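See below for the structure under consideration.
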Amino acid sequence: MYVCLCNGISDKKIRQAVRQFSPHSFQQLKKFIPVGNQCGKCVRAAREVMEDELMQLPEFKESA
């Protein structure tokens, strides 16, 4: 599913970036992929996908 239509970023692309870079904030994620830097309508959905994927990572599961 496309999350950011302006830049053609899908939830899959966000999840891949989270697994690869383990960003600790949405601002960090934006350094790796161009999400939320145009109209901003995707920010909430992109953040939710990022947080969901972070919770799946082993290092975050242990600290939760």
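Every residue, even glycine, has its Cβ placed from backbone N, Cα and C.
Cβ neighbours within 10 Å of CYS39 ([2Fe-2S] cluster binding site), excluding its own Cβ and spanning all shown chains: 10. Marked as [2Fe-2S] cluster binding site by Swiss-Prot on the basis of similarity to another entry: CYS4, CYS6, CYS39, CYS42.
For the natural variant ILE9 to Val, the note given by Swiss-Prot reads: In strain: ECOR 30. Over all protein chains present, the Cβ of ILE9 (variant position) has 20 other Cβ atoms lying within 10 Å.
Secondary structure from DSSP puts LYS30 (variant position) in a helix. Among the natural variants in Swiss-Prot, LYS30 to Arg has the note: In strain: ECOR 30. The residue drawn here is the original one.
According to Swiss-Prot, the natural variant VAL43 to Ile carries the annotation: In strain: ECOR 30. The Cβ neighbour count for VAL43 (variant position), using a 10 Å radius over every protein chain in view, is 16.
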Counting every protein chain present, what is the number of Cβ atoms, excluding its own, within 10 Å of the Cβ of CYS4 ([2Fe-2S] cluster binding site)?
24
Fewest other Cβ atoms within 10 Å: which of the binding-site residues CYS6, CYS42 wins that one? Let me know.
CYS6
Local backbone state of CYS6 ([2Fe-2S] cluster binding site), from DSSP in three classes:
coil
